[in-house]
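Since the structure comes first, as structure tokens, the remarks are kept for the end.
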Amino acid sequence: MALLDLCGAARGQRPEWAALDAGSGGRSDPGHYSFSAQAPELALPRGMQPTAFLRSFGGDQERNVQIEMAHGTTTLAFKFQHGVIVAVDSRATAGSYISSLRMNKVIEINPYLLGTMSGCAADCQYWERLLAKECRLYYLRNGERISVSAASKLLSNMMLQYRGMGLSMGSMICGWDKKGPGLYYVDDNGTRLSGQMFSTGSGNTYAYGVMDSGYRQDLSPEEAYDLGRRAIAYATHRDNYSGGVVNMYHMKEDGWVKVESSDVSDLLYKYGEAAL
């Protein structure tokens, strides 16, 4: 009601969008998604399934129509003795077209949770912002922060409800809770994995090669920063769909901090000079 007062609505009046459906016990707005409602789901448009609709365009060679999402990125995250390091590139592509060189592929869910973007940018941003809302509601209802495990499970449950409907998302959820640092991988199929190290995107094979050669649990913060920095920089050198700058975050016990934004061209030049 405080929001209605702020908007200037008279007391005692409730607009249609603010009323609950008494018969179902859930919200009357079919486009609202909330775990607090009895039937938390988004309304789908009438007609054929989204995957069948897209397939009908992709198979017609005479019209030369191709609606296959072509995208690329390189994101990584790994745990070590001082928390979790998250490093991503910043190049956004639409097929062979580079649409942006300054896209931040880390979504700041709350001061103790971070999510990465890999796949379709719209899907990643929408669902992780929805996750941020649910994490905030959990805090308001329970008086404590949601755990990293529970947050990743919420995102996985969202993906399971829309499995096979054309979503494209591969995200890493990292944070710090009562159990310490946590790192999970969640994709559009609802897959949820816990681990020490993950990398997603078209350049992940190159990033894994660098991380595997230098990763240790007892890394110092500066060594961990350099490892994440090198992994993204060398991945952008080999992968045409990755580039821009290296955005790096460090998840600590008292919350995340943004470490740096370094241009990959400058980094590769510096590494090349050091190798001579």
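Yeah, the Cβs are placed from backbone N, Cα and C, and that goes for glycine too.
None of the noted substitutions appears here; every position holds its original residue.
Predicted, not measured: the structure shown is a model, and the values here were computed from it.
DSSP assigns THR73 (active site, nucleophile) to coil in the three-state reduction, outside any helix or strand. What Swiss-Prot lists as active site, nucleophile is THR73, and the listing cites experimental evidence.
Recorded in Swiss-Prot as a natural variant, GLY272 to Arg carries the remark: In allele LMP7k/LMP7s/LMPf/LMP7r/LMPcas4/LMPg7. Counting only residues at least six positions away in the same chain, no Cβ atom sits under 8 Å from the Cβ of GLY272 (variant position).
Here Swiss-Prot describes ALA275 to Ser as a natural variant; the accompanying note says: In allele LMP7q.
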CB within-chain contacts under 8 A for THR73 (active site, nucleophile), separation at least 6: VAL88, ASP89, ARG91, ALA92, LYS105, MET117, SER118, THR200, GLY201, SER202, GLY203, TYR241, SER242
